[in-house]
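Trainee: Structure incoming, see below.
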Amino acid sequence: MDPYKYRPASSYNSPFFTTNSGAPVWNNNSSMTVGPRGPILLEDYHLVEKLANFDRERIPERVVHARGASAKGFFEVTHDISNLTCADFLRAPGVQTPVIVRFSTVIHERGSPETLRDPRGFAVKFYTREGNFDLVGNNFPVFFIRDGMKFPDMVHALKPNPKSHIQENWRILDFFSHHPESLNMFTFLFDDIGIPQDYRHMDGSGVNTYMLINKAGKAHYVKFHWKPTCGVKSLLEEDAIRVGGTNHSHATQDLYDSIAAGNYPEWKLFIQIIDPADEDKFDFDPLDVTKTWPEDILPLQPVGRMVLNKNIDNFFAENEQLAFCPAIIVPGIHYSDDKLLQTRVFSYADTQRHRLGPNYLQLPVNAPKCAHHNNHHEGFMNFMHRDEEVNYFPSRYDQVRHAEKYPTPPAVCSGKRERCIIEKENNFKEPGERYRTFTPERQERFIQRWIDALSDPRITHEIRSIWISYWSQADKSLGQKLASRLNVRPSI
């Protein structure tokens, strides 16, 4: 018998039931009892093992992005950007890289409807020849806050009330009344695009500012954008109620059925670029995640296309155990000093270790598809077969060496240790500009959603006044309409 052939995989299933240790099970229907009506015996190991495994089938759900669906496919470079990055998977047009993508809602639980007004996660794992690259983003190009210090409080405010387990507007609007930088995100969330029709008809964005580095070591700030070839479609409230009332997993089913039918969803990848030498030339901070970069002066540059042409084989193994982290990058791509990105670099890996264990990157869906080597040994659920005698570095008995050095962004850091906000907040200009691009009918729906939210009986006059003041600073007519309908005088 080849001991390596039968490593755990369903392809090696025996024709009969066995225990976890491989012993044959001749009766998988009845417990072992004393006589036909007597007590069950503790020595019924098969029963105990079966129940114990069942009791442990569930793992902690993600604290955010719990509800999601995944699919596999490929990314293909269509345009040469080798002048901007030395990333191997972007080296030339025609290069294809396997990917797995997870779409998700953000705040609500694993079994919640996919028709709730909520941002959508859009996370892509590239299995490159130089290791994995995780581009972990959302469907909106901006975020609520710009500093990760606020992230736990933000999620607590958006999550259900800890006393009643009910999501309530007064908690959300109380928290964000302290954070006017959230206005831009709300012009997306409370807009008509706040409920995507499904995952196929949805934009994607890397949200944070990253850096691209070319072979010469020249670095550029970069933003990543996914555009669906089938267009963006959304649900208005009435449609969401109808669709969600019929099938609370409609987006998951749409993705699965479309791929199964050969109707493969496709997205084009675009980037925006800023030379760090020019970062002070704008009226916003390029590292501020609450801002978009204006496309009229920073145009979208095409890079490639992503096609999802294969459904996952097992939901638990390739969706629940699928783990993303913005820290997972490859040569030619690096982090910027975006405050939210810097905190995500730690937090995502940390939550995966809590949820899946310290060896979560050994799980097949998370493991790199290229050769890899390190001395990270042992720990809970370490199932990698290793026969080395040397588990340290350096050693004259193990010829492993350092990889060839690759360019990283040049950076000179100086300054005082301090906790402070960025200088260019500019919280109101962009939300106002975006609101003014809406048609009158779309503006009216946006206003009505805010009327509904601010009409929560637990929202105080002070909080209503703050929000009307914020929206008045973004657009005077918007603030006036809200104030009139809520019978509140704006105070700027």
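First residue shown is number 1, and so on along the chain.
Every residue, even glycine, has its Cβ placed from backbone N, Cα and C.
Here the original residues stay in place, and none of the substitutions has been built in.
Residues or ranges marked as active site in Swiss-Prot (evidence: sequence analysis): His65, Asn138. What Swiss-Prot records for Tyr348 is heme binding site. According to Swiss-Prot, the naturally occurring change Ile421 to Val is described as follows: In strain: cv. Landsberg erecta.
Walk me through where these features lie, including what they touch and how far apart they are.
Mentor: Annotation for His65 (active site): spatial neighbours Arg102, Ser104, Thr105, Val106, Gly121, Ala123, criterion Cβ-Cβ under 8 Å with sequence separation of six or more. In the three-state DSSP reading, His65 (active site) counts as coil.
In the three-state DSSP reading, Asn138 (active site) counts as strand.
The Cβ of Tyr348 (heme binding site) has Val136, Phe324, Cys325, Pro326, Ala327 as same-chain neighbours under 8 Å, each 6 or more residues away in sequence.
The Cβ neighbour count for Ile421 (variant position), using a 10 Å radius and every protein chain shown, is 10.
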Trainee: To the nearest whole angstrom, state the Cα distance for the pair Asn138 (active site) and Ile421 (variant position).
Mentor: 24
Trainee: Using a 10 Å cut-off, grab the number of neighbouring Cβ atoms around the Cβ of Asn138 (active site), all chains included.
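Mentor: Its Cβ shell of radius 10 Å holds 23 other Cβ atoms.
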